[in-house]
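J.: Handing you a structure now.
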Amino acid sequence: MTNIRKTHPLAKIINNSFIDWPAPSNISAWWNFGSLLGICLILQILTGLFLAMHYTSDTATAFSSVTHICRDVNYGWIIRYMHANGASMFFICLFLHVGRGLYYGSYMYPETWNIGIILLFAVMATAFMGYVLPWGQMSFWGATVITNLLSAIPYIGTSLVEWIWGGFSVDKATLTRFFAFHFILPFIVLALAAVHLLFLHETGSNNPSGIPSDSDKIPFHPYYTIKDILGALFLILVLMMLVLFSPDLLGDPDNYIPANPLNTPPHIKPEWYFLFAYAILRSIPNKLGGVLALVFSILVLAIVPLLHTSKQRGMMFRPLSQCLFWLLVADLLTLTWIGGQPVEHPFITIGQLASILYFAILLILMPAISIIENNLLKW
């Protein structure tokens, strides 16, 4: 009798995606992050659902409701901190996943790559709106500053900002709609992730060598399921160490002060995972220019496939490109550090140089170095 997982219409889809799916035999631990992101997303949806049962999206009670969750709800504190630090783990996995794609040339699957970029924007939007919900000082002022950036759009900017706010400032209407969007977006992300996976399974996985691996495939289960479980255990270990030992390590102390429109915090800054983009935004003195640079800092990923000039797919056998890649990583870490610093000398100059270098590496240096490497192959 044929196995039910190969005949049942629904089980067949799962079987072909996660059990009998032919995977390259040489994919490394850098290929673990897709499954880890799936785990993060499910974890965020589940913890978020339980938080939403006790949270109130009203300016008068939002801050108190979060306090109530931590103090009065059974295990509310662990759910709240798993959700907050789960977002950090989500972004760590996201950055490593995108970095893997850049390093090994996974962007040569344009459909999968472009859906990935849309996913990145959707997750960033979700995280931003989630940060507003506790209604602390940094929530309020972060929302004010970031939504205000849209006023840089010529002609319709001011009307657009007031339309998003639902009034003339960030207030009750803003909080309510942000809660609604924060609730629905993860389910949209889930649907997009399914499409992302669908496109990936049309082409099959890339591998470290960048050479087609059709002649050497192994079944996903048990080889990669066990590998993914190991990665998941590491993820949960790091997350629970954060949650149980230093839950506020990655947060901002200002967010334990209730939102006060009359008192501006000395340094308004977003969560750590947005600091690199925030540093690029602040590096440009012009408001509209800064907003465009902010959007383009992520959107630049969409033109990376068009600028691929190398004869080889990945960077495994391209030492010059590897040097540039790790320079890009160092540059992003520098931008993250600068984003959390006050706007004063020497941080302004460092931020501007790091921002120029970020775009230069992706748009100019990478394609140029690839051409040089192509010529070196002839020698």
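Backbone N, Cα and C atoms are what each Cβ position is placed from, and that goes for glycine too.
Don't look for the substitutions in this one, it keeps the originals.
Annotation comment: Swiss-Prot describes His83, His182 as heme b b562 binding site, evidence class similarity to another entry. According to Swiss-Prot, the heme b b566 binding site annotation covers His97, His196. Feature annotation from Swiss-Prot assigns ubiquinone binding site to His201. Annotation of the natural variant Trp21 to Leu in Swiss-Prot: In strain: Isolate AFTC 25274 and Isolate MZI-CH6; the original residue is retained in the structure shown. According to Swiss-Prot, the natural variant Leu150 to Val carries the annotation: In strain: Isolate MZI-CH6. Swiss-Prot lists Ser159 to Thr among its natural variants, and the accompanying note reads: In strain: Isolate AFTC 25274.
Describe the structural context of these features.
T.: There are 21 other CB atoms within 10 A of the CB of His182 (heme b b562 binding site), with all protein chains counted.
Counting only same-chain residues six or more apart in sequence, the Cβ atoms lying under 8 angstroms from the Cβ of His196 (heme b b566 binding site) belong to Thr112, Ile115, Gly116, Leu119.
Sequence-distant neighbours of His201 (ubiquinone binding site) (same chain, 6+ residues apart, CB-CB distance under 8 A): Asn16, Ser17, Trp21. In the three-state DSSP scheme, His201 (ubiquinone binding site) is classed as helix.
Secondary structure from DSSP puts Trp21 (variant position) in coil.
According to its DSSP assignment, Leu150 (variant position) is helical. Take the CB of Leu150 (variant position) and look out to 10 A: across all protein chains shown you find 17 other CB atoms.
In this structure, Ser159 (variant position) is part of a helix by DSSP. The Cβ of Ser159 (variant position) has 12 neighbouring Cβ atoms from other residues within 10 Å, across all protein chains displayed.
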J.: Expressed to the nearest Å, what is the distance separating His97 (heme b b566 binding site) and Leu150 (variant position) at their Cα atoms?
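T.: That separation, Cα to Cα, works out to 29 Å.
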J.: Between Ser159 (variant position) and His182 (heme b b562 binding site), what is the CA-CA distance rounded to a whole number of Å?
T.: 23
J.: Looking only at C-alpha atoms, tell me how far Leu150 (variant position) is from His182 (heme b b562 binding site), rounded to the nearest Å.
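T.: Here the two Cα atoms are 19 Å apart.
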